[in-house]
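Working notes for the structure below.
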Amino acid sequence: MAESDWDTVTVLRKKGPTAAQAKSKQAILAAQRRGEDVETSKKWAAGQNKQHSITKNTAKLDRETEELHHDRVTLEVGKVIQRGRQSKGLTQKDLATKINEKPQVIADYESGRAIPNNQVLGKIERAIGLKLRGKDIGKPIEKGPKAK
């Protein structure tokens with residue numbers, strides 16, 4: 001018990017800097033002066049809540065010299081979506097709600113502005129009951145027996 005005097009204070013734990021303090025310009029400069037590794041990265045699309053990002057290979061797009069654009073949904077597919085939606089008596093908003101997408105997504109697909117996404121196309125196909133992919137575009141989907 002000789003090492004514990006009444007006058008000395010032993011600090012057992014010391015809190016580190018909070019997240020806000022660690023991000024400050026002052027903290028970054030201090031860490032650089034100490035020679036520590038500092039990693040800075042910018043958040044990408046943080047507040048935009050993007051559900052379906054473009055998954056096409058951008059490096060492949062960069063290597064192409066002739067056409068520097070992604071393929072869009074054809075107008076034929078857009079017209080089929082529009083006809084199928086109207087035959088079911090749905091508005092763009094109703095169809096979007098039914099497939100858990102935003103109304104703007106449906107508008108983009110119908111106008112031919114959207115980059116095709118198989119997941120979204122599959123949901124629209126099931127909702128309107130018409131094929132949108134492959135060679136039989138516009139034909140009704142045959143419903144087979146359910147697998148058990």
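Each Cβ is built from the backbone N, Cα and C atoms, and glycine gets one as well.
For 81-135, the entry in Swiss-Prot reads domain 'HTH cro/C1-type'. Secondary structure counts, DSSP: the domain 'HTH cro/C1-type' (81-135) has 34 helix, 1 strand, 20 coil.
Taking Cβ-Cβ distances under 8 Å and a sequence gap of 6 or more within the same chain, the neighbours of Ser87 (mutagenesis position) are Ile128. Here Swiss-Prot describes Ser87 to Asp as a published mutagenesis experiment; the accompanying note says: Loss of binding to CALM.
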